Amino acid sequence: MSRKWLYSTNHKDIGTLYFIFGIWSGMVGTSLSLLIRAELGNPGSLIGDDQIYNTIVTAHAFIMIFFMVMPIMIGGFGNWLVPLMLGAPDMAFPRMNNMSFWLLPPSLTLLISSSIVENGAGTGWTVYPPLSSNIAHGGSSVDLAIFSLHLAGITSILGAINFITTIINMRINGMSFDQMPLFVWSVGITALLLLLSLPVLAGAFTMLTTDRNLNTSFFDPAGGEILFYIQHLFWFFGHPEVYILILPGFGMISMLFHKKEEKKKHFGSLGMIYAMMAIGLLGFVVWAHHMFTVGMDIDTRAYFTSATMIIAVPTGIKIFSWLATLHGTQINYSPSILWSLGFVFLFTVGGLTGVVLANPSIDIALHDTYYVVAHFHYVLSMGAVFAIIAGFIHWYPLFTGLSLNPYFLKIQFFTMFIGVNLTFFPQHFLGLAGMPRRYSDYPDAYISWNIISSLGSYISLLAVMLILIIIWESMINQRMILFSLNLTSSMEWYKSKLPPAEHSYNELPILSNF
């Protein structure tokens, strides 16, 4: 048994490991977010120590991004579905695939260790010096966090190499690039983004480590360096990273809309591919919109504003293509379609607040306020997470051979929908009123919206517990899937046996072009 999991080279087993790891990390991250909302539910102090509060905020961000969304989307769905959708026997490098999973638990262990030794890493996920330098954060906490991110980065780079090689070399005969499913495209583009952006982060963090431990002065003004040089390096990684988090979600939502609505093809499939490529490319040239407040030249600001707004064009193409795919169908409100519709609506809201923040004069007022928190949580907490749950419900019968209870799933969807909106919508008002991020206390004027926001987080907690109960119920009752209701145009459902056998295909499939 232990050999099956520890030494596995099977993409389905490794994908399952990623899912288990991601769900567990997601529960840790959710617990941390509830601590944050408990602290902010009322003015005054609950935790009592702001360093601990900042450590919780930092750990919440890192865990949700690197140990929940990325392992589930790229590691879980990517490993399970890409080989099946390509008709490949497995991934290109199965043993490397196993290694890239088993580097993640040590990485998470290091991150949690960084929070519980010394004073914890209370730097925020951006890890800016001088706060992250050895003056403000002496001791080993920040070093442990950096080492943890190095490991997570190695994991992602290895995974990216594996996906790119698999997609280029292991398609079945006759499958051209434009015939690949949109989810495979989205994972491929995501892998390319990871491969290009993570080395920059590794370089920045290595320089920060030597500044802290080896007396160099890469980011130290005393050594004649520019302090915000690290911000350029960090955000050159950090902005593509947010597209890395959402692109596989785009692919999943595209698959869901045309499979669940029984369309043979998605509307504007080629346009969707080009839109994802454009988003990936533009994601690399807009990083400084996170840094409007460092004091930039007017021409630089004009460039980053326009470039940021241009990203809205391919994103708009995707949203209207999804709506066009739905057009003319009798919408079947199955749980996964509810999540997908929720994704489209809430992701659009998050995107619109992003266009607001792209304007430097507005951003200077709103930078580091709760308006920014609301913006990126609409995109991540209601974009990435909704896509994950939609995909999980849709492909759960493929992964397990079991069915979930659709009635409970609908109750859970509406609970979660109300919970997340009640949590994050009021934060727009708090931000416009000037409440800053990363503070554990606030003036009494902000109390009403904070109480509502914290109430929403408790409802979201109930929803998370509900979906865990629904999955547990399905596994206890073992309601087997007798036959797949999906069209044969989707190759992952091709086998009559669910879940697929250890070797997916006895012989490689043939693609017929009519």
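A Cβ is built for glycine as well, from the same backbone N, Cα and C atoms used for every other residue.
Although substitutions are noted, the structure shown does not include any of them.
The Ca(2+) binding site annotation in Swiss-Prot covers GLU39, GLY44. When secondary structure is read from DSSP and collapsed to three states, GLU39 (Ca(2+) binding site) falls in the helix class. Non-local neighbourhood of GLU39 (Ca(2+) binding site): SER45, LEU46, ILE47, TYR53, SER440, each in the same chain, at least six residues away, with C-beta under 8 Å from its C-beta.
For the recorded site, HIS289 (Cu cation binding site), the DSSP three-state label reads helix. What Swiss-Prot lists as Cu cation binding site is HIS239, HIS289, HIS290.
Reduced to three states, the DSSP call for ASP368 (Mg(2+) binding site) is coil. Sequence annotations record features per position, and here Swiss-Prot assigns Mg(2+) binding site to HIS367, ASP368 based on similarity to another entry.
DSSP assigns HIS375 (heme a3 binding site) to a helix in the three-state reduction. What Swiss-Prot records for HIS375 is heme a3 binding site, and it gives similarity to another entry as the kind of evidence.
According to its DSSP assignment, THR155 (variant position) is helical. Swiss-Prot gives this note for the natural variant THR155 to Ser: In haplotype 2.
Record note (Swiss-Prot), natural variant THR206 to Ala: In haplotype 2. The unchanged residue is displayed. Annotation note: THR206 (variant position) sits in a helical segment as assigned by DSSP.
Here Swiss-Prot notes a natural variant, MET491 to Ile, with the remark: In haplotype 2. Under the three-state DSSP scheme, MET491 (variant position) falls in the helix class. For MET491 (variant position), applying a Cβ distance below 8 Å and a minimum sequence separation of six or more within one chain yields LEU84, MET85, LEU86, GLY87, PRO181, PRO509.
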Among all the protein chains here, how many other CB atoms are within 10 A of the CB of HIS367 (Mg(2+) binding site)? 19
Which entry in the list of variant positions, THR155, THR206, has its Cβ near the fewest other Cβ atoms, using 10 Å as the limit? THR206
Nearest to THR206 (variant position) by C-alpha distance, among the binding-site residues GLY44, HIS290, ASP368, HIS375, is HIS290
Given the recorded Cu cation site (HIS239, HIS289, HIS290), which additional residues of the same chain have their Cβ within 8 Å of the Cβ centre, ordered by sequence? TRP235, GLY238, VAL286, TRP287, ALA288, MET291, PHE304, THR308
Taking Cα atoms as reference points, rank the binding-site residues HIS239, HIS290, HIS367, ASP368, HIS375 by distance from GLY44 (Ca(2+) binding site) and give the first. ASP368
